[in-house]
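Among the mutagenesis experiments that Swiss-Prot reports, Tyr236 to Ala is described with the note: Abolishes interaction with TBK1 but not with IKBKE. Record note (Swiss-Prot), mutagenesis Trp237 to Ala: No effect on interaction with TBK1 and IKBKE. The unchanged residue is displayed. Mutagenesis annotation in Swiss-Prot: Glu238 to Ala, described as No effect on interaction with TBK1 and IKBKE; the structure shown retains the original residue. Among the sequence features in Swiss-Prot, the mutagenesis site Gln253 to Ala is noted as follows: Abolishes interaction with TBK1 and IKBKE. Under its mutagenesis annotations, Swiss-Prot gives Leu257 to Ala the following note: Abolishes interaction with TBK1 and IKBKE.
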Amino acid sequence: MDTLVEDDICILNHEKAHRREAVTPLSAYPGDESVASHFALVTAYEDIKKRLKDSEKENSFLKKRIRALEERLVGARADEETSSVGREQVNKAYHAYREVCIDRDNLKNQLEKINKDNSESLKMLNEQLQSKEVELLQLRTEVETQQVMRNLNPPSSSWEVEKLSCDLKIHGLEQELGLLRKECSDLRTELQKARQTGPPQEDILQGRDVIRPSLSREEHVPHQGLHHSDNMQHAYWELKREMSNLHLVTQVQAELLRKLKTSAAVKKACTPVGCVEDLGRDSTKLHLTNFTATYKRHPSLSPNGKAPCYAPSSPLPGDRKVFSDKAVLQSWTDNERLVPNDGADFPEHSSYGRNSLEDNSWVFPSPPKSSETAFGENKSKILPLSNLPPLHYLDQQNQNCLYKS
């Protein structure tokens with residue numbers, strides 16, 4: 001189209017140039033024909049010129065339209081490119097939204113199932129708890145009724161077991177007492193033999209005056225008969241004290257068993273409170289040591305409200321008397337006949353410590369060790385005879401000394 005417009009312009013310009021240069025020729029024809037041809041040419045020229053102007057206007061309008069269409073085309077292409085990217089993003093977002101919705105529905109279903117299971121389990125646990133509470137109440141009532149029935153009717157089996165245990169203890173004590181009596185009789189015969197075969201008492205007194213604890217072992221002159229008699233006297237005194245203490249302990253146990261038997265026979269429908277209290281009160285009066293078991297009663301009060309204590313005077317070193325065999329045996333028989341039953345307390349020797357495991361446990365004399373010297377044999381170490389109290393003083397202290405309550 002542009003080429004056509006340019007051709008028209010070139011034609012017009014060429015005509016204008018020829019018009020300037022051309023010289024109006026003289027028509028060869030006569031006047032009318034030349035005028036008519038000239039007029040036809042002028043009209044044709046005017047017509048061509050008008051059409052050329054119209055074509056130029058149309059050409060400019062078409063150019064503007066082409067430019068607008070080109071701009072639209074470029075915009076459409078850009079829109080297509082952007083729209084393709086947006087569609088992909090929209091598709092992705094839609095797929096993600098769809099997956100999220102599916103997951104939400106699945107989670108809702110799972111939550112409903114879990115809530116349903118929890119409600120069922122809670123219901124079952126509540127039912128089990130109620131049943132357990134009912135069982136617990138039943139067991140409590142049964143236990144309370146059994147306790148009431150036991151308090152009203154105590155079982156006889158416990159009394160029988162206690163009775164059997166007490167009988168066994170009494171039997172064991174009787175056996176121990178028999179063995180100790182036998183040993184005491186054997187020791188008595190040995191003591192008589194030792195007195196008959198031993199040296200006279202004057203030599204013993206001389207030995208007591210000569211021997212002193214402050215002297216060394218090399219200065220002591222050992223005397224076989226003197227050591228033997230001193231050992232026999234010491235063993236005699238220990239056995240006598242052990243026998244008297246065991247006698248008192250057996251009396252206390254017999255008294256307690258008598259109380260238990262009488263209370264069990266009379267009061268079968270009530271709890272044995274008094275007997276147990278008596279047993280505990282009497283058991284607190286038993287002082288058990290490593291070798292002896294002494295019984296201690298509270299002494300009767302004097303008119304001024306104080307308990308008497310007969311403290312014997314300590315023996316002086318000069319109060320040394322000679323006892324013959326007859327006097328020693330007579331003191332043994334007198335003390336056996338005059339065993340105090342009114343609560344006399346027998347003092348323990350200072351060398352025996354209180355090493356019992358419990359306060360109310362029985363502790364009998366421990367058997368002699370292999371390292372110790374056998375009974376009746378001479379000891380290598382000389383005993384300080386001046387520190388040993390005389391027999392009449394020990395007997396008096398054994399019978400008359402009472403502790404304060």
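Yeah, the Cβs are placed from backbone N, Cα and C, and that goes for glycine too.
So, quick note: what you're seeing has the original residues, none of the substitutions.
On a Cα basis, Gln253 (mutagenesis position) lies 22 Å away from Glu238 (mutagenesis position).
Reported as a whole number, the C-alpha separation between Leu257 (mutagenesis position) and Trp237 (mutagenesis position) equals 30 Å. For Tyr236 (mutagenesis position), other Cβ atoms within 10 Å of its Cβ number 19. For Leu257 (mutagenesis position), the Cβ neighbour count at a 10 Å cut-off comes to 17, with all displayed protein chains included. A distance of 26 Å separates the Cα atom of Tyr236 (mutagenesis position) from that of Gln253 (mutagenesis position).
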